[in-house]
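Down below is the structure, laid out as structure tokens.
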Amino acid sequence: MAKRFSAMKDFARCKKPRLDVSVTRGSARPSPPRNNFDGILWDDDDDVILMATQLAEAEIEAEERKKKGGTEVDIGNSEVTFSEFAPTFQGSTSTQQMFPPPPPPQKKPTSLDMDAIFADDDDFDFLAVTLMDSEPQKMPEPKTSTSRITTSSISVQQKTTTTTTINATQSRQQEHQLKFLMDRIEALKRENAQLEKNLGDSKERNEIKSGEVSLLRDELKHLRQQLQASKMEKLALADETNRDCNKKVAEAAKQIAAKDIELKIKNAEFSKLKTQQKAHERSMNSSMSILQAAPDPLEKRLSLRLNRLNIHRSVPGLKTDNGSVFEYSENEDQTKKRRNHFELELKQLLLHYARLQAKPESVDNLLPRILSSVGKVFTEFASYAQSLDFPHNCMLYPYNPHNLEEEVHRISLTHQSCLYDNEKAVPLRRFIATLALICRREERISRGLTEWKENDLGLLDMAIEAITKLGFSYEVGQHFGLLEALTSLLNSLLQENALLQHNEELLFDLLKQLVFTRPSPWVFAELSSCFLSCLRHPQLMDKMCVNSPKDCFVSDRVRSVYRFGPDSCLLQVYAGLLELCFFSETPLRQDYFQLLLKIGGNHVRFAFECFKNPPDFILEMLPYFADDGDEDSSDGTLMKTGTSLSFNSTGAVQGSVSNGSTSASVSNPNQNSNSSTTQRGKGCECYVKLCLSAVTIVFQVMHQWMLHSRKAGTEEVGEISRIAVHLLSLVFHEYYLTCLFRDSEETTKHYLSLICNWWSEHANLLGFQSIHLRLLNQLVKAHFMLKPLHLEAKPNNPVNDLSEWKRIVKNADDQRAVKSAVTVDPSKLLNTDFFSALKREENTFE
């Protein structure tokens with residue numbers, strides 16, 4: 001209804017713009033009557049006629065529409081008033097369409113336009129609709145004429161208010177627009193000023209950069225010119241240097257060719273002289289063997305002090321007519337070929353080791369390849385050992401001194417640099433060290449290594465043969481790295497829990513030959529670990545001592561010399577060499593001190609385990625393990641421990657001279673107590689050397705610890721000391737034997753005295769507990785340390801000792817052919833100053 005009314009209103013306004021028709025929503029009160037003419041008497045006649053005509057036409061039209069029964073516009077509640085004619089339409093309607101605000105009222109014209117008023121009849125529709133809607137209502141009573149006046153005044157007030165509001169609104173809008181435009185202009189001015197400033201700065205920077213670029217281009221051009229000039233100078237200098245070098249190379253080549261010819265001539269002459277010398281020595285040896293009688297055992301033992309004499313026993317792996325020492329050494333091509341072979345096999349083994357680490361399950365595929373490679377290398381190793389330089393009579397192992405003052409750089413056995421000065425066979429050492437790592441990782445490979453055969457020869461057999469030849473060589477000192485790698489390989493093979501009898505023999509022979517090479521202290525570190533591993537295999541421990549005769553050993557305490565032969569006991573040789581390994585009165589270097597701690601710890605543990613689970617050669621010596629059926633065993637033991645040192649020492653000396661004949665008579669009271677007398681009569685001193693070497697090693701460890709101001713290795717020294725106090729208590733208190741002080745008596749007593757004093761002084765620092773202190777107290781109160789060394793020894797002992805050894809060596813150096821067969825009277829030895837200087841005045845041999 002509102003939209004329809006709005007359309008009709010717009011149409012009426014367009015047709016008659018000058019007629020002001022106000023249509024408002026009717027209120028609840030009844031609208032005033034439409035036909036009230038009282039309020040319009042003051043209008044003109046034309047207006048009255050017009051309004052009457054409009055009312056009449058509206059009534060007629062309302063009746064017609066009523067008859068039709070349709071009502072299109074409901075204006076029953078609306079009120080239509082005609083206040084006055086105005087330029088534009090003024091009114092308020094309720095519509096949903098938004099219209100612009102009405103324009104301000106215009107000035108009324110001075111004259112009425114009747115044509116415009118009566119031009120169109122459409123405006124009468126509004127009156128007809130109004131009359132039709134309002135007809136059913138009851139006509140109200142006529143009011144006074146003041147209603148028209150009130151309506152006119154309200155309309156005028158509304159117009160005035162609307163005009164004022166519109167003017168104020170337009171004024172405010174204009175002010176806002178003007179203010180907005182001014183602000184916008186100011187912002188644009190500021191932005192323009194900033195842009196002009198930035199433009200100026202950019203221009204300045206561009207000018208500066210352009211200048212810098214020009215300078216850099218000039219410098220670059222200048223440097224390029226200098227570079228080109230320097231290149232030309234270098235090319236000229238290089239050409240000149242090449243010409244000079246070519247001249248010098250040509251001259252050097254001529255000199256080398258001349259030297260090669262001269263060297264070949266000298267080598268030929270030298271080879272000829274060696275061949276003649278060999279023939280001459282053979283003839284001399286044959287003539288001497290015819291005239292010389294069988295040597296006496298004593299003379300045979302004394303002869304071991306000379307390098308040119310031997311024990312008259314051939315080595316199974318060497319031929320007496322081996323003339324390799326008199327032949328010209330292999331040329332450089334053969335040496336290079338062998339080195340390349342070792343390097344090639346080393347690369348293959350490293351590749352196999354890497355695959356084994358990546359895929360441990362591939363050991364089945366890699367096992368034959370690794371063993372085949374090892375067979376080739378060991379075959380070449382045996383050939384290499386044959387080419388070394390060694391003496392003709394290979395009966396006596398040489399002495400290989402080692403300098404404890406030189407600086408060493410120990411990284412790893414597999415490192416490619418040299419571990420020793422003038423080291424040889426470095427690729428072979430690296431190959432064997434890598435093989436040791438593989439065997440330690442895979443037990444199947446170590447087992448296969450002992451069973452694999454190459455050309456009907458076992459791998460370990462070839463290694464033993466090569467090490468035997470290497471031990472007699474003059475170049476053994478240059479192969480200490482190789483020996484250390486072989487010892488590491490042996491230690492890996494000994495880790496196997498169950499060893500076959502054949503494999504035990506091979507491993508023992510390999511261990512023996514490695515010890516007999518008199519290696520460096522670094523090799524002894526691995527050897528001490530091997531001896532610890534042997535404790536798990538009783539069969540190997542039984543092979544340590546073979547009861548070798550006395551003439552297989554020579555021990556010189558004054559000169560620190562220890563000589564032995566191929567038939568010597570392994571344990572005695574190992575213990576004797578270990579005593580001489582770290583003899584030093586000055587502080588060792590830190591690396592050598594740590595090495596001493598490692599070797600000392602391993603050896604003390606080995607000796608202590610030997611007494612905890614004693615093998616046969618120790619059981620035969622211990623007095624508490626004699627025959628159980630002998631009732632006098634305890635008495636014999638007490639008698640033996642209570643016998644004076646001079647009596648037992650006399651028997652020991654006589655036994656060493658007369659090959660046991662006098663020893664049987666002197667030691668007769670103790671034959672029923674234990675079997676040690678029989679053992680000593682046979683000449684083996686494995687038990688004595690094992691005990692004395694433990695004392696010496698412990699003394700060296702404590703002595704070096706004191707020299708290092710008790711700041712380095714305290715934990716290791718404490719652990720060694722706690723084990724050693726148990727060991728020394730067993731050796732010198734529980735199972736004490738007088739034979740321990742037969743040789744080097746005062747030296748051993750001196751070592752023991754110093755060890756006990758150091759332990760007592762630093763017991764807390766070494767971690768001694770009550771059991772250790774009790775055992776230490778027993779050692780201090782033992783009968784072998786009745787007086788300090790400076791009160792017990794005679795002042796002339798060192799002089800007599802040295803003079804006696806000089807006399808023995810001087811007599812041994814004499815060439816005696818027939819006189820050597822004369823037997824020496826043992827009784828004359830009792831009058832010598834050497835033995836009388838070993839005891840106190842009241843216990844002399846006289």
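Positions of Cβ are set from backbone N, Cα and C atoms, glycine also.
Looking at Swiss-Prot, the entry for natural variant MET132 to Leu says: In strain: MW38.
Looking at Swiss-Prot, you'll find the natural variant THR144 to Pro noted as follows: In strain: MW11, MW27, MW38, MW56, MW6, MW63, MW9, NC301, NC322, NC335, NC336, NC350, NC357, NC362, NC390, NC397, NC397, NC732, NC740 and NC774.
Under its natural variant entries, Swiss-Prot includes GLN173 to His with the note: In strain: MW9 and NC350. For GLN173 (variant position), no same-chain residue 6+ apart in sequence has a C-beta under 8 angstroms from its C-beta. In the three-state DSSP reading, GLN173 (variant position) counts as helix.
What Swiss-Prot notes for the natural variant ASP244 to Asn is this: In strain: NC350. In this chain, none of the residues that are 6 or more apart from ASP244 (variant position) has a CB less than 8 Å from its CB.
Swiss-Prot lists ASP333 to Glu among its natural variants, and the accompanying note reads: In strain: MW38, MW9, NC319, NC335, NC336, NC359, NC362 and NC399.
In three-state terms derived from DSSP, ALA382 (variant position) belongs to a helical segment. Under its natural variant entries, Swiss-Prot includes ALA382 to Asp with the note: In strain: MW56.
Other Cβ atoms within 10 Å of the Cβ of GLY600 (mutagenesis position), summed over all protein chains shown, number 26. For the mutagenesis experiment GLY600 to Glu, the note given by Swiss-Prot reads: In mus304-4; induces abnormal bristle morphology, decreased meiotic recombination and arrested embryonic development.
A natural variant is reported in Swiss-Prot for this position, PHE647 to Tyr, and the note states: In strain: MW11, MW27, MW38, MW6, MW9, NC303, NC304, NC306, NC322, NC335, NC336, NC350, NC390, NC397, NC732, NC740 and NC774.
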Roughly how many Å separate the Cα of ALA382 (variant position) from that of GLY600 (mutagenesis position), to the nearest whole number?
-> 33
C-beta crowding around ALA382 (variant position), within 10 angstroms | 19
Once DSSP output is merged into helix, strand and coil, GLY600 (mutagenesis position) belongs to helix
